[in-house]
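Colleague: Here's a structure for you.
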Amino acid sequence: MASYPCHQHASAFDQAARSRGHSNRRTALRPRRQQEATEVRLEQKMPTLLRVYIDGPHGMGKTTTTQLLVALGSRDDIVYVPEPMTYWQVLGASETIANIYTTQHRLDQGEISAGDAAVVMTSAQITMGMPYAVTDAVLAPHIGGEAGSSHAPPPALTLIFDRHPIAALLCYPAARYLMGSMTPQAVLAFVALIPPTLPGTNIVLGALPEDRHIDRLAKRQRPGERLDLAMLAAIRRVYGLLANTVRYLQGGGSWREDWGQLSGTAVPPQGAEPQSNAGPRPHIGDTLFTLFRAPELLAPNGDLYNVFAWALDVLAKRLRPMHVFILDYDQSPAGCRDALLQLTSGMVQTHVTTPGSIPTICDLARTFAREMGEAN
């Protein structure tokens, strides 16, 4: 092959330029890395925060357990962020919970179509999710890196949340899809809106035998609720799949690589109680991903349309970093409280980002509770 001097000179010039560019970039990166290292050292000197999200199917005893735990601490070191009942019932819309249950009942009785029910359910679920999503966004600037859990000193502040945003933006929409009152497209639209998972996100899911769960749910009184056993079975199934999905992802599972292992479009059978991270990695068929092998989401060649595949990528990205714990609710309220307290010792704290973050977070949590915590 012929060799051309001009090309040789150009090549030599390019090599010199690249070498000089790499050198300049290395020089430029040094101050940046030094600054980042300094910021990390400063952050590590900041107070720590423990955030605990008590989640899972309704009616297990989450709120009672949480309130008993909060009562153990002082007002200054543990703050409870309750369900935003006032927003659901008054501020965001009128009687949202009753509207949801009535709509499902009318669909089950054949009084309205699935399409009509889906319109109402999707709108109502937006109302249910808004307070969680916006609170997460306001809190995010104050959350620094994870401080670890082993041998960590007590946090300066513990925040106990009655549910994480995924309850309203993933789990309940997915359960309504199983109930026939929401489309899979709408569920993935909610998935796309799940906020990025903050460091130190500790989520407590619950385990309770179904018969005991039914008994507890029948005895409680919540505004607008109906005893819907089919919905209870659906939401229990979804939370079981959620726990499996986190284990699957943290165990190295990739939904894109394993998608071909799903066959047909059948909804998975009801599974066992949520399990901790112990044990083998679940099969993709025992995760939330199996719900989305639905005809409405598939292209003619049988693959997911890209827009829906991207939503599943978001789902994987949001769930993978979560720290999931399982609380056994099949015991007395005091026993549940003590078991939850024991779980917190293994949870992951985070540093806050500024010296004023702790009082700011306290004010945020108390404002939320005061404005939205109780229905008027």
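First residue shown is number 1, and so on along the chain.
The backbone N, Cα and C atoms fix where each Cβ goes, and this holds for glycine too.
Where a substitution is noted, the model still shows the residue that was there originally.
Annotations per Swiss-Prot:
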BINDING   Gly56, Pro57, His58, Gly59, Met60, Gly61, Lys62, Thr63, Arg216  ATP binding site
ACT_SITE  Glu83  active site, proton acceptor
VARIANT   Pro84 to Ser  In strain: Isolate CL19; acyclovir resistant
BINDING   Tyr101, Gln125, Arg222  substrate binding site
VARIANT   Pro173 to Arg  In strain: Isolate CL20; acyclovir resistant
VARIANT   Gly200 to Cys  In strain: Isolate CL21; acyclovir resistant
VARIANT   Gly240 to Glu  In strain: Isolate clinical BR/1, Isolate clinical BR/2, Isolate clinical CH/1 and Isolate clinical VA/1
VARIANT   Gly251 to Ala  In strain: Isolate clinical h25
VARIANT   Gly271 to Val  In strain: Isolate clinical h12
VARIANT   Asp286 to Glu  In strain: Isolate clinical CH/1, Isolate clinical LA/1, Isolate clinical LA/2, Isolate clinical MA/1, Isolate clinical PR/1 and Isolate clinical PR/2
VARIANT   Asn376 to His  In strain: Isolate clinical MA/1, Isolate clinical PR/1 and Isolate clinical PR/2
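I'd like these features described in context: how deep, what's nearby, how far apart.
Modeller: DSSP assigns Lys62 (ATP binding site) to a helical segment in the three-state reduction. Neighbour density for Lys62 (ATP binding site): within 10 A of its CB lie 23 other CB atoms from the protein chains shown.
Taking the Cβ of Glu83 (active site, proton acceptor) as reference, residues of its chain lying under 8 Å away and at least six apart in sequence are, in sequence order, Thr63, Asp162, Arg163, Gly373.
Non-local neighbourhood of Pro84 (variant position): Pro131, Tyr132, Phe368, Met372, Gly373, each in the same chain, at least six residues away, with C-beta under 8 Å from its C-beta.
For the recorded site, Arg222 (substrate binding site), the DSSP three-state label reads coil. Cβ neighbours within 10 Å of Arg222 (substrate binding site), excluding its own Cβ and spanning all shown chains: 16.
Other Cβ atoms within 10 Å of the Cβ of Pro173 (variant position), summed over all protein chains shown, number 27.
In this structure, Gly200 (variant position) belongs to neither helix nor strand by DSSP; it is coil. Under a cutoff of 8 A between CB atoms, and with a sequence separation of 6+ in the same chain, the neighbours of Gly200 (variant position) are Leu49, Leu50, Arg51, Ile143, Glu146, Ala147, His323, Met347, Val348, Gln349, Thr350.
Look at Gly240 (variant position): DSSP puts it in a helix. Cβ contacts within 10 Å of Gly240 (variant position), excluding its own Cβ and spanning all protein chains shown: 24.
In the three-state DSSP scheme, Gly251 (variant position) falls into the coil class.
Around the Cβ of Asp286 (variant position), 20 further Cβ atoms fall within 10 Å across all displayed protein chains.
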Colleague: Here are the binding-site residues: His58, Arg216. Which has the lowest count of other Cβ atoms within 10 Å?
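Modeller: Comparing Cβ neighbour counts within 10 Å for the binding-site residues His58, Arg216 gives Arg216.
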Colleague: Using an 8 Å cut-off from the Cβ centroid of Gly56, Pro57, His58, Gly59, Met60, Gly61, Lys62, Thr63, Arg216, can you name the remaining same-chain residues around the ATP site, in sequence order?
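Modeller: So the extra residues in range turn out to be Gly206, Leu208, His213, Leu217, Tyr329.
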Colleague: Write down the Cα-Cα distance for Met60 (ATP binding site) and Gln125 (substrate binding site), rounded and given in Å.
Modeller: 21
Colleague: Of the recorded positions listed here (Tyr101, Pro173, Arg222, Asp286), which is spatially closest to Met60 (ATP binding site) when Cα positions are compared?
Modeller: Arg222
Colleague: Closest to Gly251 (variant position): which of the binding-site residues Gly56, His58, Lys62, Arg216, Arg222, going by Cα position?
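Modeller: Among Gly56, His58, Lys62, Arg216, Arg222, Gly56.
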